[in-house]
Amino acid sequence: MEETFVPFEGIKNDLKGRLMCYKQDWTGGFKAGFRILAPTTYIFFASAIPVISFGEQLERSTDGVLTAVQTLASTAICGMIHSIIGGQPLLILGVAEPTVIMYTFMFNFAKARPELGRDLFLAWSGWVCVWTALMLFVLAICGACSIINRFTRVAGELFGLLIAMLFMQQAIKGLVDEFRIPERENQKLKEFLPSWRFANGMFALVLSFGLLLTGLRSRKARSWRYGTGWLRSLIADYGVPLMVLVWTGVSYIPAGDVPKGIPRRLFSPNPWSPGAYGNWTVVKEMLDVPIVYIIGAFIPASMIAVLYYFDHSVASQLAQQKEFNLRKPSSYHYDLLLLGFLTLMCGLLGVPPSNGVIPQSPMHTKSLATLKYQLLRNRLVATARRSIKTNASLGQLYDNMQEAYHHMQTPLVYQQPQGLKELKESTIQATTFTGNLNAPVDETLFDIEKEIDDLLPVEVKEQRVSNLLQSTMVGGCVAAMPILKMIPTSVLWGYFAFMAIESLPGNQFWERILLLFTAPSRRFKVLEDYHATFVETVPFKTIAMFTLFQTTYLLICFGLTWIPIAGVMFPLMIMFLIPVRQYLLPRFFKGAHLQDLDAAEYEEAPALPFNLAAETEIGSTTSYPGDLEILDEVMTRSRGEFRHTSSPKVTSSSSTPVNNRSLSQVFSPRVSGIRLGQMSPRVVGNSPKPASCGRSPLNQSSSN
């Protein structure tokens with residue numbers, strides 16, 4: 001993204017670029033037909049369950065002022081508006097954990113002030129949203145998104161681990177509360193007797209750990225040996241919501257003399273019940289807030305503005321990674337401006353604001369990449385079969401596929417249809433294997449399934465329909481509140497723990513923490529699997545010092561969230577990492593080491609073959625995963641980043657790609673080869689090339 005700080009320049013460029021493809025955003029989605037429902041349903045479950053969980057967390061933290069009704073309504077309204085008039089339709093909006101934390105701090109502050117109290121909390125938070133919106137307007141107009149790249153991996157991964165800790169904290173706190181008598185409840189009820197409280201707590205542990213373990217297991221279903229491919233894909237994509245249903249069903253097993261309140265379930269008023277819509281008229285009470293608190297609302301608003309600026313922009317950035325080969329322009333500045341209007345609207349409606357969320361945004365793009373792959377593959381396979389039936393030559397077959405590929409694209413007038421060029425280059429490479437390009441072709445010469453898989457690049461079905469549909473479905477959950485209230489709260493605590501653990505793989509900060517606790521005699525095992533490149537290029541002592549710095553900073557941020565009033569300042573600590581990384585860390589670490597430890601992209605090295613004989617034997621019988629499994633493996637689960645496979649030079653901090661560099665300039669990443677660090681599987685072999693077996697700093701430190 002080009003840096004521009006001329007007022008309104010970034011917004012103007014974003015609007016100009018997105019308006020040119022606005023019509024195509026809709027027609028492309030409708031042309032996909034019913035196939036668009038698969039990514040829509042996938043991202044709906046990924047959005048709805050966390051929002052329901054955050055609603056239960058807010059209900060407890062705000063004494064019932066805010067519930068799942070408000071979090072679902074905010075997510076639905078903001079999502080629908082963004083999908084219609086937003087810049088980047090791949091970006092998913094929703095109420096996020098940082099917003100819940102900030103609103104918890106604000107409620108505790110208001111509750112402790114007689115001038116505000118519980119009754120004026122929403123009115124005061126409305127003023128906070130007004131100030132937040134004004135600051136977001138200023139940031140968008142001045143082009144602040146131009147410097148989002150200065151938030152390096154240090155800040156992003158530390159923030160991610162902080163959120164994981166807060167998720168786990170909420171899960172533990174919720175489970176402990178299952179053994180206690182809830183506030184605002186009649187303590188004389190049978191279910192609150194000591195014996196029944198203990199029974200409720202133990203049953204809550206069963207439900208929570210049941211969801212956690214089965215949810216984690218289902219995420220790896222695509223690599224299972226059992227079941228058909230479609231069944232494994234179904235479990236991998238929808239296993240977590242299915243497990244929520246399963247364990248909710250298990251919660252209804254107790255019967256007979258068991259009190260009705262065991263286990264405890266989600267509490268929220270129905271949206272049509274008397275008093276449930278009091279939030280929507282909060283704007284009438286905003287003038288009742290004392291002037292000193294209206295001015296004072298600027299302090300938490302500045303923290304929320306910083307938080308949204310960072311979180312929203314990074315979510316949009318991860319949804320538009322270059323490996324997705326997106327054809328349409330970005331819209332960082334305009335989307336931040338729109339977020340300001342959405343925040344203002346939410347404040348006036350008395351609901352918590354929504355912003356871009358991680359990892360749902362890159363998950364949305366990934367699901368649409370799978371859809372585009374399926375659509376392209378079906379069209380090209382049908383074209384190839386028709387060409388073979390008419391005894392076409394190899395050259396004619398590729399010409400026909402080029403034409404079919406061209407019809408599948410609706411490129412903008414100012415963009416080049418890169419797919420046509422790549423098919424042409426693939427054809428040239430194919431002649432080295434097949435001989436005469438004009439020779440007759442049949443299925444023994446041209447393996448339709450394999451050859452077309454090799455030709456297809458990673459592309460995304462960029463459109464607005466899936467985002468609009470999933471937001472509408474989230475809104476439908478508000479009407480389904482009587483059904484949602486059947487979910488046990490302990491299942492939601494298990495889901496919080498699931499989100500915490502699920503966010504750790506792919507976080508290099510977490511991987512370094514694990515490395516510090518690995519016995520020196522066992523560190524070589526890290527090298528036997530795909531691993532971060534810094535493991536081979538940076539001395540272990542430097543890795544340890546850098547990790548200790550990050551851990552200390554993380555604990556300071558986490559400790560800050562425990563301080564009643566000062567806790568609202570934790571986003572400022574994340575922003576402070578920019579000057580710390582730019583000016584302070586270079587004084588203590590070598591630039592080359594910092595470049596590897598704080599790489600802009602997620603880079604990893606292939607496994608080092610410590611047992612070459614065993615590797616050869618295994619490699620001769622290895623079968624390769626399907627494309628959907630590859631897309632799961634190629635992206636980190638914590639932030640939805642693409643993994644970049646490279647073979648680092650032990651003597652240098654720089655890395656050289658495993659594949660031929662000249663090929664990387666011709667071919668875009670393929671679905672069937674990107675995980676293996678290849679650019680074109682039809683030119684390069686389908687197995688990763690082993691890295692040099694030189695001694696890495698990790699080996700040297702562990703051999704002592």
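Cβ atoms are placed via backbone N, Cα and C, with glycine included.
Although substitutions are noted, the structure shown does not include any of them.
So that you can see what the record holds, here are the features copied from Swiss-Prot:
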MUTAGEN   Ser74 to Pro  In bor1-2; reduced boron uptake
MUTAGEN   Gly86 to Glu  In bor1-1; reduced boron uptake
MUTAGEN   Tyr373 to Ala  Does not affect polar localization and vacuolar targeting
MUTAGEN   Tyr398 to Ala  Affects polar localization and vacuolar targeting; when associated with A-405
MUTAGEN   Tyr405 to Ala  Affects polar localization and vacuolar targeting; when associated with A-398
(request) Around the Cβ of Gly86 (mutagenesis position), how many other Cβ atoms lie within 10 Å? Please give the count over every shown protein chain. (result) 24
(request) With Tyr398 (mutagenesis position) as the reference Cα, tell me which of the mutagenesis positions Ser74, Gly86, Tyr405 is the closest one. (result) Tyr405
(request) Would you mind reading off the Cα separation of Gly86 (mutagenesis position) from Ser74 (mutagenesis position), to the nearest angstrom? (result) 16
(request) Note down the number of other Cβ atoms within 10 Å of the Cβ of Tyr405 (mutagenesis position), including every protein chain shown. (result) 21
(message) Between Tyr405 (mutagenesis position) and Ser74 (mutagenesis position), how many Å separate their Cα atoms?
(response) 40
(request) Could you list the residues of the same chain, at least six apart in sequence, whose Cβ is under 8 A from the Cβ of Ser74 (mutagenesis position)? (result) Val95, Cys346, Val351, Pro352, Pro353, Ser354
(message) On the three-state reduction of DSSP, what should I expect for Gly86 (mutagenesis position)?
(response) coil
(message) Is it possible to get the count of other C-beta atoms within 10 angstroms of the C-beta of Tyr398 (mutagenesis position)?
(response) 25
